[in-house]
Amino acid sequence: MPSSKPLAEYARKRDFRQTPEPSGRKPRKDSTGLLRYCVQKHDASRLHYDFRLELDGTLKSWAVPKGPCLDPAVKRLAVQVEDHPLDYADFEGSIPQGHYGAGDVIVWDRGAWTPLDDPREGLEKGHLSFALDGEKLSGRWHLIRTNLRGKQSQWFLVKAKDGEARSLDRFDVLKERPDSVLSERTLLPRHGEAATPAARPARRGKSGGKTPMPEWIAPELASLVEQPPRGEWAYELKLDGYRLMSRIEDGHVRLLTRNGHDWTERLPHLEKALAGLGLQRSWLDGELVVLDEEGRPDFQALQNAFEEGRGENILYVLFDLPYHEGEDLRDVALEERRARLEALLEGRDEDPLRFSATLAEDPRDLLASACKLGLEGVIGKRLGSAYRSRRSNDWIKLKCQLRQEFVIVGYTEPKGSRRHIGALLLGLYSPDEERRLRYAGKVGSGFTAASLKKVRERLEPLAVRSSPLAKVPPARETGSVQWVRPQQLCEVSYAQMTRGGIIRQAVFHGLREDKPAREVTGERPAGPPPLRGARKASAGASRAATAGVRISHPQRLIDPSIQASKLELAEFHARYADLLLRDLRERPVSLVRGPDGIGGELFFQKHAARLKIPGIVQLDPALDPGHPPLLQIRSAEALVGAVQMGSIEFHTWNASLANLERPDRFVLDLDPDPALPWKRMLEATQLSLTLLDELGLRAFLKTSGGKGMHLLVPLERRHGWDEVKDFAQAISQHLARLMPERFSAVSGPRNRVGKIFVDYLRNSRGASTVAAYSVRAREGLPVSVPVFREELDSLQGANQWNLRSLPQRLDELAGDDPWADYAGTRQRISAAMRRQLGRG
C-alpha cells in the first residue's frame, strides 16, 4: 500500500531554501491522463542517469550508473532511491555544492509509460514490465530486482527484444543523443574531462570561431512530410540530381558524394570553378543537376551526361556553407550561413556554380507551381536552425509525386518489338537490423531505347540463378525472371503502393549510383515537424494531434508490410469513430495492444490496471469483482487515446451496461481450418444462416478481418449468460451432428482439420468479440466489416477490406447500412427452439 507521506524521505534530504529542486508541496495536476516517465542525466559525485516512472502520485526512481541501453543483452544496474515529486520530471538546473545530489541535472528523455501488468504487484514481486513512449527510449522494458546486497534495493534495467532494440556495438543511445530534450542543454565537463559535443541551438550574429578543418562533414538530410508545417521556414526548389559535398583545403578541391566517394576526376569543370572562388579552408553543400531546354532539372539527362562523358553540362547548385575559411558554421543559424554562401557566388551567372535561391511564395502555392512545371517538389528549412549531419526535422521535403529509389532484383525478357528488357523487378530492404529484401513490384514504362540497352548491359554481369528476395513472389506476378545481385539502384515514380507494398503505375527515371543498395528502405510521409520551443507542450518528439489527442512517434510503423504508421491508424479511428462507437459506446471494451506494431508482442487487456487513456471511462469495480475496473469507450478522444497507448483491436462484450447480467446478443464465430478454400467458408455461412432461419432468428453478418465470418444474433435482455451460451453451443453441436464432414463443435486445431469450428465460446460472461469496423492486428491491417446477406457470394475473403480500402467500401454503400435493422430486431430464445436443437 502506498505510504501516506511518500515524499517524506525526499524532503528530509533537501533544504528547499537553498536548492532549486521542486518541493512537491503543490501536487502537479494531471491533465493528460498519461503516466509520466523521464530520465535525468545527473552530474553528481559520479555521472549517472535517474530513471523515473509516475505511480500513485509520485515518481518511482532508480539511479542507473551507466545509463539505459537499447541492447537486450545488456543489463544495467538500477539502484532504487526515494520517490520524487511529479514536478521533478521537468527539473533542470544546478544543485549547489554541499547539498544532497550536488551537480548539474538535465532532462535527457521524457514521455509516457504504460505498465504491461499490475505495476504495484510488479514492484512488490520484483519484476516490473512496461512500455516506454519517450523521445529517445521506446518499446518494452523490464525492471528486475536482484539479490545483490546493498543499502538500497538493487534492480536491473533491461530492454526487451522488440522492434526498438538495437545492439550496443551498432548504436549507443547515450553517446549518439547526449543532450537535453527539454532545453537542448548538455552537461559541461568537469575539469580535465572531455565533453561529448552537444547539439546546441544555432547561434546568431557570430561565427563558430577558428577551428580545425573537418576531414568529413556528412550532409544534412530532409525528412519527407505531407504538408507544410507551421512556423518560420525558408523554401527552395527540390532538385532532381545527385547530392555533392565540396571540401577545399589550401585551394585543393575534392568533390565527395553523400557517402564519401570521390568524384573529383569525373567533374573537372566543377573542380576548376570551385578553385576559382579563392577559398582555402571550406566545405560547401549542394546538388548536381542538368537542366532541360525549359530550365528544369532532368535526372535522366544527368545520368546521360555521366555515361556519355559530357560532364560540362552538369551544374552544381549550392545551398549551404557548413564550414567557411576556418570557421565552423554548423552551429550558426541557417539564414546567416546562406547569406555568406550567396555573397560568395554573387556575379557568377555564367559559371557552373549556382545558388539555390529562397522563394518567397506561400509553400502550398509554391508546391502547386512546382508540380505543374513537372518538378520534383520543394525543400523547406527551418529558420534559425543549425546544420546537423543526419536526417533532420529542420529540413523537410514536399514531393509532387511518389518517387524514390528501388533495388533492382531482376528483369524479364522483352516481347514484341521491344528490345533488351521487358520490365525491371524491384525490391526494398526492411528498415530493421535484419535488412530483409522484399519484393516491391515491377516497372516497365519510362524507358528509352538507349536506357533499355544501358540497363541490360549494367545488369547482365550481375545475373544469378536464385532470387535475392526474402520471399519470392508468385510466377503469375513476375513471369519468367532473370534474377540479379541486388547492387544496382533505380529511381521510379509511381501512383500508389498497395497494402502489400507493391507499387502501381510505375515509371522509370534512371539508374542511381550515389548510395549503397542496402540503404534503400523506402520513404513514408511524416507529419509536420514540431515547432521549435514546442517541447514543453509535448511529452515526446515528433508528435501529431488527432481528435484532440497528441500522438507520440506518429511515424512508428504499425504494419511494415504496407508502411502503415501509428498516425495513420489514429487518423482512421478519428475518421470512423461514429461507426466504431455504435458497438463500443454502451459495452465493456477489451483491447488488443501492440506497442511495437503487429510484428511485436501483442497482449489482450480488459481491465484498467493503472492504464490511463485520455477520455476512457473506468467502470464500477463491482461489475467484475476482484479485478481492476473494466473499460468503456464513449468518445473519439478515448478511441484515439487508446491507439496512442498502443491499441490496435477493440473487442466488446455481448451485454450492454444497461444490464451486464443479461446478454443482448450471441455470436457464432465461424473459424476455419486455414487450408480450406474460401468457398467452403461461404457455404458454411449460408448453412448456418439457414439453420437460424429455421429457428426463427435473424442474424447480422460481418467479416472477421481474419479468416472467418461472424454471425451476430440480437436478443431481448431476458436470458442469463449460461442460458445463452448453452443455446449457442447447441447450435454448434447441431451443425456438427448434421454435417460432421463440414463442421466441428470442439475447439482446437486438431478438431477442425478440413472443417470449420462453430465457436460458441465467445458467449461466456467476460468473453468478447472484435467490434464492427475494428482494425485487426494482422498483416495488411484488415478491418472487420458488416455485410449484407445478399453480398455473401461476392465476398473474396474475410480480410477483403483494410483501413485504406474501407473508404471505397463505404462509398459503394452510398449510405446503405447492412445493420440498419439491428437495433430494432426483437427476438428471444424459446423452448421450441431448444427442442429443435435437441435440448428440450
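For all residues, glycine too, the Cβ spot is worked out from N, Cα and C.
Taken from Swiss-Prot, the feature active site, N6-AMP-lysine intermediate applies to Lys238, supported by a curator's inference. All protein chains shown were included, and the count of other CB atoms within 10 Å of the CB of Lys238 (active site, N6-AMP-lysine intermediate) stands at 22. Classification of Lys238 (active site, N6-AMP-lysine intermediate) by DSSP places it in coil, neither helical nor stranded.
Annotation note: His48 (Mn(2+) 1 binding site) sits in a strand segment as assigned by DSSP. Annotation for His48 (Mn(2+) 1 binding site): spatial neighbours His42, Ala63, Val64, Pro65, Lys66, Gly67, criterion Cβ-Cβ under 8 Å with sequence separation of six or more. Feature annotation from Swiss-Prot assigns Mn(2+) 1 binding site to His42, His48, Asp50.
Counting Cβ atoms from all protein chains shown, Ala777 (ATP binding site) has 23 others lying within 10 Å of its own Cβ. If you look up Swiss-Prot, you'll see Phe604, His651, Asp671, Ser704, Gly705, Gly706, Lys707, Gly708, Met709, His710, Ser768, Arg776, Ala777, Arg778 marked as ATP binding site.
Taken from Swiss-Prot, the feature Mn(2+) 4 binding site covers Asp669, Asp759. All protein chains considered, the CB of Asp669 (Mn(2+) 4 binding site) has 22 other CB atoms within 10 Å.
In the structure as shown, the Cβ atom of His42 (mutagenesis position) sits within 10 Å of 21 other Cβ atoms. Swiss-Prot lists His42 to Ala among its mutagenesis entries, and the accompanying note reads: Loss of ribonuclease and 3'-phosphatase activity (in PE domain).
In Swiss-Prot, the entry for mutagenesis Glu54 to Ala states: Nearly wild-type nuclease and 3'-phosphatase activity (in PE domain). The structure shown retains the original residue. Cβ-based neighbour count (10 Å, all protein chains) for Glu54 (mutagenesis position) stands at 23.
According to DSSP, Glu82 (mutagenesis position) sits within a strand segment. The mutagenesis experiment Glu82 to Ala is recorded by Swiss-Prot, whose note states: Selective loss of 3'-phosphatase activity (in PE domain).
Counting every protein chain shown, the number of other Cβ atoms lying within 10 Å of the Cβ of Asp671 (mutagenesis position) is 22. In Swiss-Prot, a mutagenesis experiment is listed as Asp671 to Ala, Glu or Asn, annotated with the note Loss of templated DNA synthesis (in Pol domain).
For the published mutagenesis Arg752 to Lys, Swiss-Prot gives the following note: Partial loss of templated DNA synthesis (in Pol domain). Neighbour density for Arg752 (mutagenesis position): within 10 A of its CB lie 21 other CB atoms from the protein chains shown. DSSP assigns Arg752 (mutagenesis position) to a helix.
Of the listed recorded positions, namely Asp50, Glu82, Asp759, the sparsest Cβ surroundings within 10 Å are found at Glu82. Lys707 (ATP binding site) and Asp671 (mutagenesis position) have their C-alpha atoms 7 Å apart, to the nearest angstrom. Take the CB of Phe604 (ATP binding site) and look out to 10 A: across all protein chains shown you find 11 other CB atoms. On its own chain, Ser768 (ATP binding site) has Pro588, Val589, Ser590, Lys606, His651, Thr652, Trp653, Asn654, Arg762 as residues at least 6 apart in sequence with a Cβ closer than 8 Å to its own Cβ.
For Gly705 (ATP binding site), other Cβ atoms within 10 Å of its Cβ number 27. The DSSP secondary structure for Asp669 (Mn(2+) 4 binding site) is strand. Its own atom aside, the Cβ of Lys707 (ATP binding site) has 19 Cβ atoms within 10 angstroms in the protein chains shown. Separating the Cα atoms of Asp671 (mutagenesis position) and Phe604 (ATP binding site) is a whole-number distance of 19 Å. Residues His42, His48, Asp50 make up the record's Mn(2+) 1 site, and a Cβ search at 8 Å around their centroid adds Gln40, Lys41, Ala44, Leu47, Tyr49, Ala63, Val64, Val105 from the same chain.
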